[in-house]
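Novice: Listed in Swiss-Prot is the mutagenesis experiment ARG33 to Glu, annotated as follows: Reduced loading of DnaB in vitro, does not complement in a priB-priC deletion. Experimental mutagenesis at this site is recorded by Swiss-Prot as GLU89 to Ala, annotated: Reduced loading of DnaB in vitro, does not complement in a priB-priC deletion. One entry in Swiss-Prot concerns the mutagenesis experiment ARG96 to Ala. Its note says: Loads DnaB in vitro, does not complement in a priB-priC deletion. Under its mutagenesis entries, Swiss-Prot includes ARG121 to Ala with the note: No longer interacts with SSB, does not load DnaB onto SSB-coated DNA substrate in vitro, does not complement in a priB-priC deletion. Experimental mutagenesis is annotated in Swiss-Prot for ARG155 to Ala, with the remark: No longer interacts with SSB, does not load DnaB onto SSB-coated DNA substrate in vitro, does not complement in a priB-priC deletion.
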Amino acid sequence: MKTALLLEKLEGQLATLRQRCAPVSQFATLSARFDRHLFQTRATTLQACLDEAGDNLAALRHAVEQQQLPQVAWLAEHLAAQLEAIAREASAWSLREWDSAPPKIARWQRKRIQHQDFERRLREMVAERRARLARVTDLVEQQTLHREVEAYEARLARCRHALEKIENRLARLTR
């Protein structure tokens, strides 16, 4: 009974932290947030740390059910340390301005958004031309639409290639 109450309390703390961290949980930082012994994840978002803490809570529940006392003790201590670290990080988030993305990264993120918009518009144009091609019966117009579809597909391929390069560049910059 006592164990069940403690598990519920840990679950409540995790839920509270998830709500408290929700506004900033997806923001990545340039440097690691925590020591490697505390969190195994390489991601620099609070969401990844919250997910890992949730996984550890599930592992703790399983260990309690299996009555694996040494594992229960270690997992409980580790989970408590993780929750405490996340709470400290959530409290200190406003002080992390020095770790925000530099202008160079922001510029690449804008380029990514712009290229994603280009990709979406090109897909729409290809779909629209294909729909018109399916309805047209005139041979000359079919050939014209077919050339347009090929041209838009080539543009789409170049756009996707550029988007992939931008994603790779952002990945390198945020390592």
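If you go along the chain as it appears here, the first residue is 1 and each next one adds 1.
Here the Cβ of each residue, glycine as well, is placed from N, Cα and C on the backbone.
Context for these features, please: burial, neighbours, distances.
Specialist: Taking Cβ-Cβ distances under 8 Å and a sequence separation of 6 or more, the neighbours of ARG33 (mutagenesis position) in its chain are PHE39, THR44, LEU46, CYS49, GLU89.
Counted within 10 Å of its Cβ, the other Cβ atoms near GLU89 (mutagenesis position) come to 18, all protein chains included.
Neighbours of ARG121 (mutagenesis position), defined as other CB atoms within 10 A of its CB across all chains, total 13.
In the three-state DSSP scheme, ARG155 (mutagenesis position) is classed as helix.
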Novice: How many whole Å apart are the CA atoms of ARG121 (mutagenesis position) and ARG155 (mutagenesis position)?
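Specialist: On Cα coordinates alone, these residues lie 11 Å apart.
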